[in-house]
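Before any comments, here is the structure.
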Amino acid sequence: GCCSHPACNVNNPHICG
């Protein structure tokens, strides 16, 4: 998912924590 991709994790802190 998104949180396994560093850039997506950075751009989605409300999803990934």
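Cβ atoms here come from the backbone N, Cα and C positions, even for glycine.
Swiss-Prot lists Asn9 to His among its mutagenesis entries, and the accompanying note reads: Moderate decrease in ability to inhibit alpha-7 nAChRs. The Cβ of Asn9 (mutagenesis position) lies under 8 Å from the Cβ of Cys2, Cys3, Cys16, each of these being in the same chain and 6 or more residues away along the sequence.
Val10 (mutagenesis position) falls within a helix when secondary structure is assigned with DSSP. Looking at Swiss-Prot, you'll find the mutagenesis Val10 to Ala noted as follows: No change in ability to inhibit alpha-7 and alpha-3-beta-4 nAChRs.
Val10 (mutagenesis position): 9 other CB atoms within 10 A of its CB, across all protein chains. Record note (Swiss-Prot) on the mutagenesis of Val10 to Thr: 3.4-fold decrease in ability to inhibit alpha-7 nAChRs, and moderate decrease in ability to inhibit alpha-3-beta-4 nAChRs.
The mutagenesis experiment Val10 to Gln is recorded by Swiss-Prot, whose note states: Moderate decrease in ability to inhibit alpha-7 nAChRs.
Record note (Swiss-Prot), mutagenesis Val10 to Leu: 10-fold increase in ability to inhibit alpha-7 nAChRs, and slight decrease in ability to inhibit alpha-3-beta-4 nAChRs. The unchanged residue is displayed.
Under mutagenesis, Swiss-Prot gives Val10 to Lys with this note: Very important decrease in ability to inhibit alpha-7 nAChRs, and moderate decrease in ability to inhibit alpha-3-beta-4 nAChRs.
Listed in Swiss-Prot as a mutagenesis experiment, Asn11 to Asp is described as follows: Important decrease in ability to inhibit alpha-7 nAChRs.
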What number of additional C-beta atoms lies within 10 angstroms of the C-beta atom of Asn11 (mutagenesis position)? 12
